[in-house]
Amino acid sequence: MIFFNFKLNRMICPIFFLYIINVLFTQYFIKCEGNKVTVISHNNGHNDNLDVNKNGVISQENVFDTSESLNLPSNKKVGSDDLNTTTISFTVPDNLENEVKVVSSSESGKGATVSHTKVTSEGLSDTQPNVTQSVSSSTHTPGSLDSTMSTEQHSSVSQSSLPTESSSETLNKATVPEIPIQINSGLLKNYNGVKVTGSCGSYFRVYLVPHILIYALTKYSVIQLESLFNDNARIDVEHKGELQNKCSEGYHFKLVVYITHNVLNLKWKTYKPNEESKSEDSDVRKYRIPKLERPFTSIQVYTANSKAGVIETKNYNIRTDIPDTCDAIATDCFLNGNVNIEKCFQCTLLVQKKDKSHECFKYVSSEMKKKMNEIKVKAQDDFNPNEYKLIESIDNILSKIYKKANKPFEISKDLINLEDLDYQFKNELLEYCKLLKKVDTSGTLEEYELGNAEDIYNNLTRLLKSHSDENIVTLQGKLRNTAICIKNVDEWILNKRGLTLPSESPSESSSKSDSYLNTFNDKDKNEDKDDMSKNSKEEFKNDDKENSDDQNNNDSNKKDDENNINNGDTNYVYDFDDDDYDNNSYEKDMYESPIKENKNGVIDLEKYGNQIKLKSPYFKNSKYCNYEYCNRWRDKTSCISQIEVEEQGNCGLCWIFASKLHFETIRCMRGYGHFRSSALYVANCSKRKPIDRCEEGSNPLEFLRILDEKKFLPLESNYPYSYTSAGNSCPKLPNSWTNLWGDTKLLFNKKVHRYIGNKGFISHETSYFKNNMDLFIDMVKREVQNKGSVIIYIKTQDVIGYDFNGKGVHSMCGDRTPDHAANIIGYGNYINKKGEKRSYWLIRNSWSYYWGDEGNFRVDMLGPKNCLYNFIHTVVFFKLDLGTIHVPKKKSWKKNVYFLRHNTDFMYSLYYNNYEPETSQDFESENDYDNAFVHGQSDESDETNKEGKNVHNSVEKKIQILHILKHIKDSQIKRGLVKYDNINETKDEHTCSRVNSQDAEKYEECKKFCLTKWNECKDHYSPGYCLTDLYKGEDCNFCYV
């Protein structure tokens, strides 16, 4: 027996010794495979795959966020056809508050305990996270109430050593950023819902994909719901009554969101740390959700840390309603930061050369299927030979105009001197202008004398100095500005200014056009009264009638040249003006009226949306246009986005182009669709002498007078614009021409205020609002939301020229006498170089697409403190009754919409609302919330003086951002990271920062190729596919751009 034991011991000891070695050496076994570093942890059966992404940042895949035993799936690439996906089923828990979570991924600050992976760092920047990684093991400590059994990923960043904004360091190291976001979120174990906890003062969003968005501005204890299935109707949780739980400094909050029996439940609670059980009962709100064609598929939580320069998106998968293969492609697009998952999904199918019979094509839009053959044609095949040559010439000039051309383009910003121009480069400049003249359709270079090589060099370098921070994509577009080739470039702008102010009253009017529209008699009054009475009786008999913000340009919307028959597939639109509102309370009128709940305390979201629609059918709180942000041109499916930038040429007809754009946006908002109207018709039907039409200015009053007298406005295609023809006689009207004016009537404003009121026309001078600019801003926002745009009068002389940089935000003063008419088409928020939160107007000019930022520019709403006049001298809007038309009915939800798509400002506003200025305020009262989105004046004005001279530099701060994305499914986390050199890139539907390379060393090459070739592919239906086709290699993936 002893012998047996001895032999057994001799056998067991080596085995035990080998087991100990195996445990020690395989605790963290690192496997290198290409650019992927896989860290396999055998602690408790967890497998952490750390992928070095395109920026050199390690991302973790297959991190199991639970302490339960799990069957590990085999490692597969995202997008592989055999990736397994399962559906989680949910039941209602008996006690929701004590329910254990399956998944919790939280960032709770420095010093938090972690399990399996602990990452520490030194340093923090306002703009850029960049920390090194260390790996260790630790044991998770469960909390008390609502504690989880899950493994949690905690984050922390200290505040010292991250590179500053001006630092040359980037995120090209293998790093895992630590996120001091004080928001924790987790998926409820047996329920369709999440719990979000954190410190009061943060701003976050919860998205129940694809139907409901929840906004939480905890600093003001404001929680709002937006129902995406019902025209984006937004409701405040305090509709039912004031919240009992209020956030204060030092308090924490808890928000529980879950769905049961088609009812959305919200539970909100605030408490002092470690005193949650002692705090008051939670505020509870319930909302009934209508039966929807598509179920809820995931819950997303969006958070941001402005100091660390981090935005985080977590996607908790609760249901998969598409095949695993297709879901894997969509997940891959999500993890690479794509804002339009459908386009990325389509591009991936094309690049992978999937057959049309493939199951994933069921989830592709019908529009894409129709354009399949078009997509497979290279973008440049549509170019004429001169376009090829011009593109090549621009690239050559940009490669030679900088001294350090041998370095990467973005680093090389030193321009060569005039004496450095050699004979070959001079010829290149001359040839460039000849090509530009051939492809230019505005006729500008036909009118002006072309400059010599020295003139062109001076004009070009002046423009490049004004755009020193822009990338090659922007500069390629700027070099299509024809002004660069003019000998005396300052003459380019002289005839583009053409505004004269109207008189303030009929008695002071020296112009027939002024007095004509001031005439308002009892007959007009009675007609308007009858029309309004008729409209109010018949308006919106059908609840399905839709606002035209989402209306496509569709021939069925024509009034005169199309035969629309009401066969049950269309609704009537009865148009009337909707301007009679109290500027101080219109938001309250629209969104804060009492809402009835049923006996169980449940509010019906569908009924509420219909109620809002009936209150103001044209006032739509769209995700592309709301009180905080508005840019309908970003929504490529909208009617307004089809309105192109105009080029008035060498003629002072800015007043016509500003007026016609305003008229066209009103038509879009009223459901008439977009049909480009003829500016030349208005110009040539003016009663002024032909020789004066381009040289003497006018204003929107004359625009209305001409059309009201003629009762006709043809299409642009009927009577095309050429500024050289703006001296001809008023044309005779062929029967084949379309009349866009139709039955339009001018209405008279009945409210008394500080404005110039004319028939069909109202104007407000900012000087009257000097002590109450918030009222002015509210009024303008209202009009832009309601009518799509407003007309503005501004001063451009010695302020705005051909080289004006429209990319940034300018803080400029105005002048007593404006000289130019343009349009405000949107607005938004930004952070200036001093770290102050500010707001801007988005302005559309009529100086061509290649001027400013694709024809637009942004201006601070309030401007510098020392201004005598605001940059916006006057705002003008029309009051029109357009009559009635037929518009197609639209279903509440498209069956082929399967993928996430936010508006382009979604990430920026998330960051902005979490941003705390350096002169941060303490917790404000709830009454301060009303002014939270319009921010005051600062001393910052760059090169601005009281008269507003020569402003070129942007006052907007450049902020680098790291976007961390987490996809949580079956208790498994997959991560993606995208770095943006400027947070404004998150506003772009496409950006080369999202290119991907299997070889990390090839990332910069892929990004540079994308930037260089972008202008060739940007108008292609699938730019990612176009870039892939041009690249020909296999190292780059462009579908994520």
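Every residue, even glycine, has its Cβ placed from backbone N, Cα and C.
Modelled residues match the original; the substitutions are not represented.
When secondary structure is read from DSSP and collapsed to three states, Cys654 (mutagenesis position) falls in the helix class. Swiss-Prot documents Cys654 to Ala as a published mutagenesis change and attaches the note No viable blood stage parasites.
All protein chains considered, the CB of Cys654 (mutagenesis position) has 28 other CB atoms within 10 Å. Residues annotated as active site in Swiss-Prot: Cys654 (among others).
The number of other CB atoms found within 10 A of the CB of His820 (active site), across every protein chain shown, is 26. According to its DSSP assignment, His820 (active site) is in a strand. What Swiss-Prot records for His820 (among others) is active site.
Taking a C-beta cut-off of under 8 angstroms and a sequence separation of 6 or more, Asn845 (active site) has the following same-chain neighbours: Val645, Ala822, Trp851, Gly852, Gly855, Asn856, Phe857. The active site annotation in Swiss-Prot covers Asn845 (among others) and rests on similarity to another entry.
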Rounded Cα distance, in Å, between His820 (active site) and Cys654 (mutagenesis position) is 7
